[in-house]
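Participant: According to Swiss-Prot, the protein carries these features:
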ACT_SITE  Glu338  active site, proton donor/acceptor
BINDING   Ala303, Cys304, Ile305, Leu306, Thr307, Gln312, Arg313, Met314, Gly315, Tyr316, Gly317, Lys318, Ser342  acetyl-CoA binding site
DOMAIN    22-74  domain 'Tudor-knot'
DOMAIN    162-433  domain 'MYST-type HAT'
MUTAGEN   Trp247 to Ala  Strongly reduces HAT activity
MUTAGEN   Asn250 to Ala  Strongly reduces HAT activity
MUTAGEN   Cys304 to Ser  Strongly reduces HAT activity, but is not lethal (in vivo). Lethal, when associated with Q-338
MUTAGEN   Gly315 to Glu  Loss of function
MUTAGEN   Glu338 to Gln  Strongly reduces HAT activity at pH 9.2. Nearly abolishes HAT activity at pH 8.0, but is not lethal (in vivo). Lethal; when associated with S-334
Amino acid sequence: MSHDGKEEPGIAKKINSVDDIIIKCQCWVQKNDEERLAEILSINTRKAPPKFYVHYVNYNKRLDEWITTDRINLDKEVLYPKLKATDEDNKKQKKKKATNTSETPQDSLQDGVDGFSRENTDVMDLDNLNVQGIKDENISHEDEIKKLRTSGSMTQNPHEVARVRNLNRIIMGKYEIEPWYFSPYPIELTDEDFIYIDDFTLQYFGSKKQYERYRKKCTLRHPPGNEIYRDDYVSFFEIDGRKQRTWCRNLCLLSKLFLDHKTLYYDVDPFLFYCMTRRDELGHHLVGYFSKEKESADGYNVACILTLPQYQRMGYGKLLIEFSYELSKKENKVGSPEKPLSDLGLLSYRAYWSDTLITLLVEHQKEITIDEISSMTSMTTTDILHTAKTLNILRYYKGQHIIFLNEDILDRYNRLKAKKRRTIDPNRLIWKPPVFTASQLRFAW
């Protein structure tokens, strides 16, 4: 079974040895006291015993992992993939497809950019608000990758998204973390059981001895940039990708372990990185970060955003999002994150947008327009309307759309206030929007 779910069921066969297991076959694997059907994506025989990289069918890709042979149930049949069509059949299929395409050469020119009709482009379809920027919900995995932006922080190699996770465990400070995805660390590190990543420089090592020797000599105790925000809880540093290429590339390599579609680890020059840290007696420990393009043609205020796994589910994600909008307010701009968001990223943004909109509407207590909400929050009108529709507070009344507050919204507002979650204090932000000339925005300036 492929990730897009289009491949037909395979051929069931009983086997006696794991030597008969091949890539793309499916077998039953022990996982958390239950058996799950898993697809073999890769086989590693460089070290004994052999290991198999598996994707659990109908489960999230971040659960993919390396397993040993003892977890594979050979008592059940293995599904082998069906043989692909012969080369002659493929040629006929391609020829037929080319003929069909040539019959309507003007089809692609009938529509506007990105497939939108050139007519009625000023009309907003409130039933089809697309906060993810993906046109078709039925789009396949391969088509989705092809449609990703080729600028910003999107991966530009479609095969890269499907690569096998190459690191087993990383040790960062006092935390041991299991990566989720592939990241292009040096190949000599991929056979190590643990990779050591320095808490402050993000430099990586294949052995504990190398790491400890490096740590004794290194004096850096915070991200190598300007501290632009500090309160009793967190600090924020601004780092220019051009001025701190090595550190920013190390950051991108680390974040790629936990982000699937996003990848930028060589060309960091066009980006600014805003890193959130927690302080202790040792220094500033990285909690999460977001990056943004120095000049975004699409008006994005965030390119990549990540809270490190050891700090997730603690409220740091909302602080990162809130801080990105505080920067947009300082710039007197509206902004939105680069699309598509990861599943966790979309959940975090939806929660932030909902909380922000509910708080504003309840506390404002006067009539207010969508444009005024956008100006006060720096959220785009599309994100505001999407959030209002999700909250079910958008209604069509007497020829216009209105937002109304119901009891559920008021109850949610009261619960928000009772939580007393931490927020960003705009008065503690010491920052002016950086200005770059055309020559400064060019690569290798």
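These residue numbers are counts, starting from 1, taken along the chain as shown.
Backbone N, Cα and C atoms are what each Cβ position is placed from, and that goes for glycine too.
Every residue here is the original one, so none of the noted swaps is modelled.
Since this is a predicted model, take the numbers as computed values, not measurements.
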Participant: Out of Trp247, Asn250, Cys304, Glu338, which of these mutagenesis positions is nearest Gly317 (acetyl-CoA binding site) by C-alpha distance?
Facilitator: Cys304
Participant: Three-state secondary structure of Thr307 (acetyl-CoA binding site) from DSSP?
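Facilitator: Note: Thr307 (acetyl-CoA binding site) is in a strand by DSSP.
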Participant: I want to verify one value. Collapsing DSSP to three states, which class is Trp247 (mutagenesis position)?
Facilitator: helix
Participant: What whole-number value in Å do you get for the largest C-alpha pair distance within Ala303, Cys304, Ile305, Leu306, Thr307, Gln312, Arg313, Met314, Gly315, Tyr316, Gly317, Lys318, Ser342, the residues recorded as binding acetyl-CoA?
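Facilitator: Those residues reach a largest Cα separation of 22 Å.
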Participant: Using a 10 Å radius around its CB, how many other CB atoms surround Arg313 (acetyl-CoA binding site)?
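Facilitator: Here the count is 8.
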Participant: If you count, for each of the recorded positions Gly315, Gly317, the other Cβ atoms lying within 10 Å of its Cβ, which residue has the minimum?
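Facilitator: If we count Cβ atoms within 10 Å for the recorded positions Gly315, Gly317, the smallest count is at Gly315.
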Participant: Across the domain 'Tudor-knot' (22-74), what are the DSSP residue counts per state (helix, strand, coil)?
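Facilitator: DSSP classes over the domain 'Tudor-knot' (22-74) add up to 6 helix, 29 strand, 18 coil.
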Participant: Do me a favour and check the Cα-Cα span between Asn250 (mutagenesis position) and Cys304 (mutagenesis position); whole Å is fine.
Facilitator: 14
